[in-house]
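As recorded in Swiss-Prot:
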BINDING   Tyr85, Asp127, Val128, Glu129, Tyr138, Thr174, Ser197, Tyr211  substrate binding site
BINDING   Val140, Gln141, Leu142, Arg148, Lys149, Gly150, Leu151, Gly152, Lys153, Asn179  acetyl-CoA binding site
DOMAIN    63-216  domain 'N-acetyltransferase'
MUTAGEN   Tyr85 to Ala  Strongly reduced N-alpha-acetyltransferase activity
MUTAGEN   Trp90 to Ala  Strongly reduced N-alpha-acetyltransferase activity
MUTAGEN   Glu100 to Ala  5 times reduced N-alpha-acetyltransferase activity
MUTAGEN   Tyr136 to Ala  Strongly reduced N-alpha-acetyltransferase activity
MUTAGEN   Tyr136 to Phe  Slightly reduced N-alpha-acetyltransferase activity
MUTAGEN   Cys137 to Ala  Reduced N-alpha-acetyltransferase activity
MUTAGEN   Glu139 to Gln  Abolished N-alpha-acetyltransferase activity
MUTAGEN   Thr174 to Ala  Does not affect N-alpha-acetyltransferase activity
MUTAGEN   Tyr211 to Ala  Does not affect N-alpha-acetyltransferase activity
Amino acid sequence: MGRKSSKAKEKKQKRLEERAAMDAVCAKVDAANRLGDPLEAFPVFKKYDRNGLNVSIECKRVSGLEPATVDWAFDLTKTNMQTMYEQSEWGWKDREKREEMTDDRAWYLIAWENSSVPVAFSHFRFDVECGDEVLYCYEVQLESKVRRKGLGKFLIQILQLMANSTQMKKVMLTVFKHNHGAYQFFREALQFEIDDSSPSMSGCCGEDCSYEILSRRTKFGDSHHSHAGGHCGGCCH
């Protein structure tokens with residue numbers, strides 16, 4: 001009986017430790033989501049005036065955006081990405097994409113030209129993935145006239161800064177394999193790695209999947225196993 005009791009205590013202790021670790025993860029995500037403006041700590045990154053561009057950048061929850069700005073972001077995403085989606089197993093569905101982009105957890109970086117014309121944006125969230133606190137980048141979309149001028153890279157650098165300042169472990173994103181320009185951009189220019197949770201790494205569908213999950217660790221990230229033992233998903237909402 002003594003041996004069984006000892007094993008039971010060890011299991012209970014392990015469960016308590018795992019729960020405490022997950023509570024700590026969720027506390028960091030909740031703290032990040034309570035911020036008024038995650039970009040406030042980096043005023044120098046509120047402007048981008050290189051390569052012929054002069055734009056201002058703001059960070060807001062989706063609830064703080066004007067409906068016209070949300071409509072612009074959706075329309076730009078559809079223009080840039082609908083064909084890519086239709087070439088994947090996901091397909092393109094207006095309603096599902098709009099619901100994703102207007103979810104209460106959505107944050108936005110918006111780049112404005114002349115303080116009035118939106119020209120680029122990133123939709124991101126502070127969330128939990130596979131037991132880790134992460135900043136997940138859902139979209140980075142640019143109008144054609146501002147591409148290839150460093151603005152997209154600048155927006156991703158802002159995400160990395162905010163992920164570090166909020167103690168997230170990594171920045172994550174999903175990219176289609178057939179979107180060769182974006183894949184090369186993230187892997188080579190921004191040094192993102194294929195995440196352990198990506199289908200090609202996890203053994204789930206692998207070559208049959210049209211996408212990869214990429215990530216780049218922050219100074220708070222490490223190579224240890226996640227708290228969730230491989231289960232992917234959010235917990236803080």
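The backbone N, Cα and C atoms fix where each Cβ goes, glycine too.
Proximity to Glu100 (mutagenesis position), judged by a C-alpha distance within 10 Å, picks out Tyr138 from the recorded positions Tyr136, Tyr138, Leu142, Lys149. The shortest Cα-Cα distance between Val140 (acetyl-CoA binding site) and any of the recorded positions Tyr85, Trp90, Glu129 is the one to Tyr85.
Each residue contributes its Cα atom, and for Ser197 (substrate binding site) and Glu139 (mutagenesis position) these two points are 19 Å apart. The Cα of Val128 (substrate binding site) lies closest to that of Thr174, out of the recorded positions Tyr85, Leu142, Leu151, Thr174.
Residue pair Lys153 (acetyl-CoA binding site) / Tyr138 (substrate binding site) shows a Cα separation of 15 Å. In sequence order, the binding-site residues near Thr174 (mutagenesis position) (Cα within 10 Å of its Cα) are Tyr138, drawn from Asp127, Glu129, Tyr138, Leu151. Tyr138 (substrate binding site) is 13 Å away from Tyr211 (mutagenesis position) when you measure Cα to Cα. For the domain 'N-acetyltransferase' (63-216), the model's average pLDDT works out to 96.
Using CA atoms as reference points, the recorded positions Glu129, Cys137, Tyr138, Leu142 were checked against Tyr85 (mutagenesis position), and the closest is Tyr138.
Straight-line distance linking the Cα atoms of Asp127 (substrate binding site) and Tyr136 (mutagenesis position), rounded to a whole number, equals 7 Å. In the three-state DSSP scheme, Tyr211 (mutagenesis position) is classed as strand. Looking only at the recorded positions Cys137, Val140, Leu142, the densest Cβ neighbourhood within 10 Å occurs at Cys137.
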